[in-house]
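One structure is given here, and the rest of the page talks about it.
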Amino acid sequence: MGSKVEQQYKLLNAELMDQVQKQRLEIGEYRKRVISLEREIMDIREEHVLQNHRQRMENISIVRSLMLSLNVDSDSLAVRQEPAPAAQINRPSGPRRSSREICKDMRRTCALARTTRPISPRRSSSVTSTVSSTSRRSSAEVQSEVVTTRIPEDRRANKPTPPPRRPAELVFDEDDSDDDFDEAVSPVEETQTEQNEENNRLFSIIEENGSEGESTDSSSSCEAIYCDTTFESSPPNAQVTVTPSGRALREVDTNIPVAVSLSRGKETGKGSWLAISVAVEDSPQEPSIQCPRLAVTRPSQSSGIFPDVNGLTPRRSLFNGIGKMAGSTSTPKSFLVEEMPSIRTRSRTAANKKSENTDMSSSFCNNSARPSRSCRPTSLVEPSLKNKLRNGSKGKAKAKK
C-alpha cells in the first residue's frame, strides 16, 4: 500500500512539473509578444508625430502665401471678392505637388497681379548741377585761402629783422613771440603787433634796470651785514701760525680765512689790559667759541642737514670734548682755581688713586679698542691636568679626615 501511494505521488509530481514548464514557456512567449507590440506602437507614434509636424509646416507655408497674396493691392482683393459662377470647375486630377511648388506658383501669380512698381533711386540732372556748383565753390574757396596765406608769408619775408635784444627781453617776450608766430597776421593786426613789441621792449628795459638796481642794493646790504660780523684781530706785528690742516683746506678752497688768535680785554685808567688765552684747535674756520655763536650764516651755504657734532671732520666744534671725560667743562683753564689738598685728605686720596688709575686705564682701553696689559699671563707654563680634572674641595676634605 505504501509503495502504491508513493508511485501515485511521483506521477502527480511529474505532471505538475510538466505543467509548470509549459506555463513558463508560454509566459516567455507572451513577454516577447508584448515587447514587439510596444515597439510597433512606438514606431506608429513616431510616424504620427512626424506627419503632424509636416502638416503643420505645410499649413504655415500656405498661410504665408495667402498673406502675401492678400497684401498685394486693393484692386486685386476687390476682384477676388466677386461671386464666382455656380458652375463647378472640374480640376484635372494630376500628381500631388509639394508645398514648395505651390508657394512658387502663388508668388508668380502675385508678381503678375501687381500694377504699381517701386521706382529705383537714380541720379537726376538737378542733383548733378548742384554737385557741380558746390565743387566749383569749394575750389574757389581753396584758391582764395591759398592766396590769403601767401600774402602774409610774403609780408613776413619782406619784414625787416629787429636789432639784437638782451637776454632779459628775450625771456620776458617768449610767450608773446610764440603767440605771434602761431596766429595768422592780417594787415590791420601788423601795426598793433609792432606797437606792442615796442612797448614790450621799453617795459623790459625798464624792468631790467630796476632788477639791476635791486640786485646791487641787495648785494651791498648783504656785504654790510657780513662786514658787521668781524671781530677784533691781533695787532699787525703779531706772528701768524699756519697749521698743516689749514694749508690743506686752503689749497682746496681759497675762501677759507687764515687762523687769527683773538684777544679780549678791558682797558683801565693806567692803560693796562688783561689778555685771556683761549684754547684754539687746528681748525682755521672756527678760531674761538664766540665765532659760531655770533656768525651770520648765508642762505646759499646753509644746508638743511645739521652737521654731526661727534664726526671726525677738520671743522669740528670745541664742544666735542665736553662730557666725554670726567672733570671736563666748557670754561677755559685760566678761570679754574686749583685748590691744594690738605694734609688730612692726602691719606684718603692716596687709597683711591689706585682704583681711579685702574678705572682710567680700563676706560682708555675701551676708547682705544686695545686690551689692557693686566690680561697678560704671568707664566707660560701650562697648569697640570690633575688639578683641573679633580675637585679640590673634595680632595681637601678627604685629606683632613
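Backbone N, Cα and C atoms are what each Cβ position is placed from, and that goes for glycine too.
Listed in Swiss-Prot as a mutagenesis experiment, Asn13 to Ile is described as follows: In mei-S332-9; induces missegregation of chromatids during meiosis. Taking a C-beta cut-off of under 8 Å and a sequence gap of six or more, Asn13 (mutagenesis position) has no contacts in its own chain.
Listed in sequence order, there are no same-chain residues at least 6 apart in sequence whose CB falls under 8 Å from the CB of Val34 (mutagenesis position). Among the mutagenesis experiments that Swiss-Prot reports, Val34 to Glu is described with the note: In mei-S332-8; induces missegregation of chromatids during meiosis.
Under the three-state DSSP scheme, Leu112 (mutagenesis position) falls in the helix class. Counting every protein chain shown, the Cβ of Leu112 (mutagenesis position) has 7 other Cβ atoms within 10 Å. For the mutagenesis experiment Leu112 to Met, the note given by Swiss-Prot reads: In mei-S332-4; induces missegregation of chromatids during meiosis; when associated with H-.
As a published mutagenesis entry, Ser234 to Ala appears in Swiss-Prot alongside the note: Does not affect phosphorylation.
Swiss-Prot documents Ser277 to Phe as a published mutagenesis change and attaches the note In mei-S332-5; induces missegregation of chromatids during meiosis.
The annotation that Swiss-Prot gives for the mutagenesis experiment Thr331 to Ala reads: Affects phosphorylation and localization to centromeres.
In Swiss-Prot, the entry for mutagenesis Cys375 to Tyr states: In mei-S332-2; induces missegregation of chromatids during meiosis. The structure shown retains the original residue.
Under mutagenesis, Swiss-Prot gives Glu382 to Lys with this note: In mei-S332-10; induces missegregation of chromatids during meiosis. In the three-state DSSP scheme, Glu382 (mutagenesis position) falls into the coil class.
Under mutagenesis, Swiss-Prot gives Ser384 to Arg with this note: In mei-S332-6; induces missegregation of chromatids during meiosis. Its Cβ taken as reference, Ser384 (mutagenesis position) is surrounded by 9 other Cβ atoms within 10 Å in the chains shown.
All chains included, 7 other C-beta atoms sit within 10 angstroms of the C-beta of Glu382 (mutagenesis position). Across the structure, Ser384 (mutagenesis position) and Leu112 (mutagenesis position) place their CA atoms 139 angstrom apart.
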